[in-house]
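According to Swiss-Prot, the protein carries these features:
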VARIANT   Ala58 to Thr  In strain: Raleigh Inbred 6, Raleigh Inbred 9, Raleigh Inbred 11, Raleigh Inbred 27 and Raleigh Inbred 33
VARIANT   Ala61 to Pro  In strain: Raleigh Inbred 6, Raleigh Inbred 9, Raleigh Inbred 11, Raleigh Inbred 27 and Raleigh Inbred 33
VARIANT   Ala77 to Val  In strain: Raleigh Inbred 11
VARIANT   Asn84 to Ser  In strain: Raleigh Inbred 6, Raleigh Inbred 9, Raleigh Inbred 11 and Raleigh Inbred 33
BINDING   Cys214, His217, Cys285  Zn(2+) binding site
Amino acid sequence: MSFTRQLSEMSASELNDAIDDTNFPQAHILSRGRNNSVCSTSSTSGTSSLADRQQNQAEEATAIAGTPVEEVAPAPALVPLAGNQRPRLILKTNGSSPDSDGTQPKTPLTPRTSTTPGHEKCTFHHDLELDHKPPTREALLPDMARSYRLLLGGLGENPDRQGLIKTPERAAKAMLYFTKGYDQSLEDVLNGAVFDEDHDEMVVVKDIEMFSMCEHHLVPFYGKVSIGYLPCNKILGLSKLARIVEIFSRRLQVQERLTKQIAVAVTQAVQPAGVAVVVEGVHMCMVMRGVQKINSKTVTSTMLGVFRDDPKTREEFLNLVNSK
């Protein structure tokens, strides 16, 4: 299945299901180039190559008397990791499935969701609505302007006085600009800027400026975003990382969800061995109101793939992000 078809023909839930974190870890680090060698990391702890997995699968198949390899149904297995890391679910495929071309991890038959016992309070990638897009938003401008006019009247102001007579329309246009990310899709922003490249070391772009709107109080929060990923023979144009930040920050947001959405979008774009995102934000809802803590900052992170499973890879990324 081609990358273009993935984005244009699959629904948001299908795209996000495909990278649920049961499918992301080390044993599914697959090459999308001309060979199937596993992508290298700063540490090989807990990883296995594609050839090893295929050999193990063949051995399991021949253990069943009289059963050819191709007839053995795929079965999930828990792979123990080094140290105190938790086991991860590895989905084995036999390559004969019509929807499996060997270039992409297979989606779990029953992906975990917030309704799965024990995960009621969790947010999974398929819950993030990356492709949410409302109806034509420019058509909402008159209604939005009328709402702002009512708001001014509710404050005891005269919306017809000279300084405010055009304020409702200006405020409505400003709000449309602040949330213009709803009008953008990942496919449009990437615009084909995904390139074959035999580069298997970490790529980090840090201190990307970000502005967003808190969905709780409709006041701004702003800060910086740092993104790192470990390529699997695919790299992304560097400016596209900043544009991905722009898509999701220009929406009504909470910082935690914004961080996840950026990480999932990079994963969809280049299917890397792992993605790491750190966001540092200043929230005006904490500065202008409430506790009024002017110097407070909020830091959130999302680690996927090797960045989540390999402490050395994660440490390397954090050192690069924190270096001056």
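Start at 1 and count along the chain as shown; that gives each residue its number.
Cβ atoms here come from the backbone N, Cα and C positions, even for glycine.
Just so you know, the substitutions we noted aren't modelled in this structure.
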Other C-beta atoms that fall within 10 angstroms of the C-beta of Cys214 (Zn(2+) binding site): 18
Cβ contacts of His217 (Zn(2+) binding site) (under 8 Å, same chain, 6 or more positions away): Cys285, Arg289
Cβ within 8 Å of the mean position of the Cβ atoms of Cys214, His217, Cys285: remaining residues of the chain near Zn(2+): Glu215, His216, Leu218, Val219, Phe221, His283, Met284, Met286, Arg289
His217 (Zn(2+) binding site) in three-state DSSP notation: coil
